[in-house]
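Here's what Swiss-Prot has on this protein:
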type: DOMAIN; residues: 51-97; note: domain 'TRM112'
type: MUTAGEN; residues: LEU58 to Lys; note: Loss of interaction with NDUFAF5
type: MUTAGEN; residues: CYS60 to Ala; note: Reduces interaction with NDUFAF5
type: MUTAGEN; residues: ILE91 to Ser; note: Reduces interaction with NDUFAF5
Amino acid sequence: MLSGARCRLASALRGTRAPPSAVARRCLHASGSRPLADRGKKTEEPPRDFDPALLEFLVCPLSKKPLRYEASTNELINEELGIAYPIIDGIPNMIPQAARMTRQSKKQEEVEQR
């Protein structure tokens, strides 16, 4: 019965343009819904580190060869192809289009040497 009242209150508050009262906010918060003021805020979490134990299971999606973790750049490196996959919030982005080239092509090296 109480949960039904919470649902009706939440529905009624969502339909109004006026900000909900403090009592209504507490009811919504108790029902598991986040208050409107908190919806746009991001929680400050410390950045997650990459777990090197995952290297045992991860391979380059292009060459199927093992990868090397480079802590200074926070990337997984494929030495053979000369590409680096970024690690974002502790999660490797293994999409080939997201990888960056670590080696310059011969044509670029020649242009820079001139």
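Cβ atoms are placed via backbone N, Cα and C, with glycine included.
Heads up, this one's the original sequence, none of the swaps are in it.
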Pick out which of the mutagenesis positions LEU58, CYS60 has the most other Cβ atoms within 10 Å of its own Cβ.
CYS60
Could you count the residues of the domain 'TRM112' (51-97) that DSSP puts in helix, in strand and in coil?
7 helix, 17 strand, 23 coil
How many Å lie between the Cα of CYS60 (mutagenesis position) and the Cα of ILE91 (mutagenesis position)?
14
List the same-chain residues at least 6 positions away in sequence whose Cβ sits under 8 Å from the Cβ of ILE91 (mutagenesis position), in sequence order, or say none.
ARG48
